[in-house]
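Engineer: Pulled these features from Swiss-Prot for this protein:
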MUTAGEN   Leu17 to Ala  No effect on capsid export. Reduced virus titer
MUTAGEN   Leu17 to Ser  Complete loss of capsid egress from transfected cells
MUTAGEN   Trp44 to Ala  75% loss of particle export. Reduced virus titer
MUTAGEN   Trp45 to Ala  Complete loss of capsid egress from transfected cells
MUTAGEN   Arg50 to Ala  Complete loss of capsid egress from transfected cells
MUTAGEN   Pro65 to Ala  75% loss of particle export
MUTAGEN   Leu171 to Gly  Drastically reduces infectivity
Amino acid sequence: MASGSNVEEYELDVEALVVILRDRNIPRNPLHGEVIGLRLTEGWWGQIERFQMVRLILQDDDNEPLQRPRYEVIQRAVNPHTMFMISGPLAELQLAFQDLDLPEGPLRFGPLANGHYVQGDPYSSSYRPVTMAETAQMTRDELEDVLNTQSEIEIQMINLLELYEVETRALRRQLAERSSTGQGGISPGAPRSRPPVSSFSGLPSLPSIPGIHPRAPSPPRATSTPGNIPWSLGDDSPPSSSFPGPSQPRVSFHPGNPFVEEEGHRPRSQSRERRREILPAPVPSAPPMIQYIPVPPPPPIGTVIPIQHIRSVTGEPPRNPREIPIWLGRNAPAIDGVFPVTTPDLRCRIINAILGGNIGLSLTPGDCLTWDSAVATLFIRTHGTFPMHQLGNVIKGIVDQEGVATAYTLGMMLSGQNYQLVSGIIRGYLPGQAVVTALQQRLDQEIDNQTRAETFIQHLNAVYEILGLNARGQSIRASVTPQPRPSRGRGRGQNTSRPSQGPANSGRGRQRPASGQSNRGSSTQNQNQDNLNQGGYNLRPRTYQPQRYGGGRGRRWNDNTNNQESRPSDQGSQTPRPNQAGSGVRGNQSQTPRPAAGRGGRGNHNRNQRSSGAGDSRAVNTVTQSATSSTDESSSAVTAASGGDQRD
């Protein structure tokens with residue numbers, strides 16, 4: 001028999017087991033999960049009793065009969081007084097229990113496996129130590145355990161033998177004392193003669209009773225003296241001495257009696273002789289009984305629920321009972337992750353422990369077959385029974401409170417895993433057509449509805465992540481304040497406008513924009529800010545939106561006027577210069593090297609340029625302004641020199 005693991009399973013022949021039971025007049029069939037003790041009367045080890053314990057396995061986990069029944073070996077001591085036993089040779093029992101063999105270590109001794117020898121017990125009386133054949137099949141550790149158990153049993157047997165020897169010696173001593181009464185000398189139990197009549201002279205006499213006459217006189221009995229054998233030694237009923245006159249009272253004779261003259265002349269009392277003959281022989285004291293205490297099976301270890309660990313993950317339940325079902329449904333996966341729940345009983349204990357015994361919310365194992373049934377039961381108890389056609393209103397309330405994902409989970413729990421119904425209701429509460437389309441495209445790639453129901457939450461979270469939405473289906477841009485960034489380039493992507501150094505009306509076509517144009521620009525800017533505060537998808541903004549769609553000012557308009565009005569302090573620090581002759585001519589503009597930000601050039605100006613007002617863009621424009629002013633001074637000096645040469 002293999003001994004590598006604690007539980008060993010082998011094939012079982014049920015028909016052969018039924019035949020063995022019938023041969024022993026046991027009119028019943030074996031049961032699934034029944035524990036049987038086997039008493040092996042003989043085997044390859046010899047004609048010595050050995051014991052084994054097995055458990056029958058006739059059904060699977062679904063209570064369906066097995067095609068090939070099995071039995072497993074239980075590593076526990078057999079207790080024949082409390083267990084169902086089957087006795088027989090090893091060869092006969094192996095017909096039903098295939099590969100049956102002896103257990104490991106001292107378990108083969110059965111009720112003596114714990115080392116307690118019980119006096120008078122038939123199983124203890126049949127104890128025999130291990131044989132050489134058994135020793136050859138044992139390992140070193142197993143042999144040490146067996147020898148330790150054998151030594152304990154044999155020490156108890158030696159103690160009992162010594163006790164029997166002491167009792168035997170006591171009985172022999174009593175017999176020797178009894179036999180010594182037939183020899184010379186007064187033994188402690190030998191009879192003694194009555195005292196002479198003179199010893200009763202001073203005692204009061206009893207009154208005579210009419211109708212009762214004294215006993216007939218008889219010759220006095222000789223007293224026994226040392227060295228002489230009394231003539232009435234063999235007489236069991238010796239005659240008593242007669243006394244004249246009325247009957248004398250019976251006197252108790254003992255060493256402290258003052259009426260007894262001498263110890264050697266004590267009279268023999270007939271009543272004492274008769275009482276001594278009635279006394280039974282001394283019964284030897286019973287040896288101390290060593291009561292056999294059967295080894296109880298180890299109690300089943302109850303599952304310890306780490307309730308504090310679970311509460312540290314889920315938190316405390318809400319105080320409002322109507323919020324408990326949603327809270328439990330949301331935390332059910334977390335509870336399974338911390339402590340896997342396998343049985344309804346365990347699930348019921350966990351839920352009742354978490355809820356803390358709220359009135360009316362204690363569940364039974366029948367209500368906790370699954371997490372869905374538990375949540376549905378709590379929801380009905382806290383919200384009342386609702387018809388199935390009102391499930392949409394229930395899910396809508398959950399969507400408003402917890403979001404689409406939680407509403408889908410609880411909807412599946414309340415509807416009994418009806419995916420078609422719940423998905424149809426949830427579809428109407430998805431945040432936007434883009435989410436509906438992307439989610440449906442992902443769900444269509446699944447095999448069946450069961451797979452879709454299991455992966456619905458995963459696909460929903462993936463779509464939310466792609467579209468820039470949080471777990472509640474809301475835009476993540478609503479909580480982020482846009483921060484403008486300075487741009488170093490001078491192309492179309494430049495978002496910050498630099499201050500102009502020249503006068504506002506220098507050059508052709510550089511008139512101040514109309515009031516309607518500025519109002520339209522400000523309204524467009526306010527509209528863009530409103531769009532940032534509203535919910536929506538975090539899509540790429542349209543940077544090059546045309547002006548007719550509200551994208552900004554035309555390419556001919558400059559922001560110099562707005563910059564001068566918004567920052568009068570910057571313009572006041574600079575000294576205005578007079579207009580140069582011919583500064584509005586395009587030819588002179590192309591000949592004079594000037595920066596694009598200082599003069600509103602046609603080629604380098606951003607058509608969608610917005611008015612600056614942020615703090616960080618102001619810092620950048622301060623540096624640019626100094627560089628632009630120095631460049632404009634040099635260019636104006638060159639223009640003046642060229643004009644003087646022409647006049648000369």
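Keep in mind that glycine also has a Cβ here, set from the backbone N, Cα and C atoms.
Every residue here is the original one, so none of the noted swaps is modelled.
How buried are these features, and what lies next to them?
Structural biologist: Sequence-distant contacts (6 or more apart, same chain, Cβ under 8 Å) of Leu17 (mutagenesis position) comprise Pro30, Ala96, Phe97. In the three-state DSSP scheme, Leu17 (mutagenesis position) is classed as helix.
Just so you know, the Cβ of Trp44 (mutagenesis position) picks up 12 other Cβ atoms within 10 Å once every protein chain is counted. DSSP assigns Trp44 (mutagenesis position) to coil in the three-state reduction, outside any helix or strand.
On its own chain, Arg50 (mutagenesis position) has Leu40, Gly43, Leu102, Arg108, Phe109, Gly110 as residues at least 6 apart in sequence with a Cβ closer than 8 Å to its own Cβ.
Secondary structure from DSSP puts Pro65 (mutagenesis position) in a beta strand.
For Leu171 (mutagenesis position), the number of other Cβ atoms no farther than 10 Å from its own Cβ, over all displayed protein chains, is 12. Following the DSSP three-state reduction, the secondary structure of Leu171 (mutagenesis position) is helix.
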Engineer: Do me a favour and check the Cα-Cα span between Trp44 (mutagenesis position) and Pro65 (mutagenesis position); whole Å is fine.
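Structural biologist: Trp44 (mutagenesis position) to Pro65 (mutagenesis position), Cα-Cα distance: 34 Å.
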Engineer: To see if you understand the setup: which same-chain residues, six or more apart in sequence, place their Cβ under 8 Å from that of Trp45 (mutagenesis position)?
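Structural biologist: Once residues fewer than 6 apart are set aside, Trp45 (mutagenesis position) is near Leu102, Val130, Thr131, Ala133, Glu134.
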Engineer: Express the distance between the Cα positions of Leu171 (mutagenesis position) and Pro65 (mutagenesis position) as a whole number of Å.
Structural biologist: 65
Engineer: Under a three-state reduction of DSSP output, how is Arg50 (mutagenesis position) classified: helix, strand, or coil?
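Structural biologist: Once the DSSP labels are grouped into three classes, Arg50 (mutagenesis position) ends up as strand.
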Engineer: Are there residues of the same chain, six or more positions away from Pro65 (mutagenesis position), whose CB falls under 8 angstroms from its CB, and which are they?
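Structural biologist: Correct list: Leu58, Gln59.
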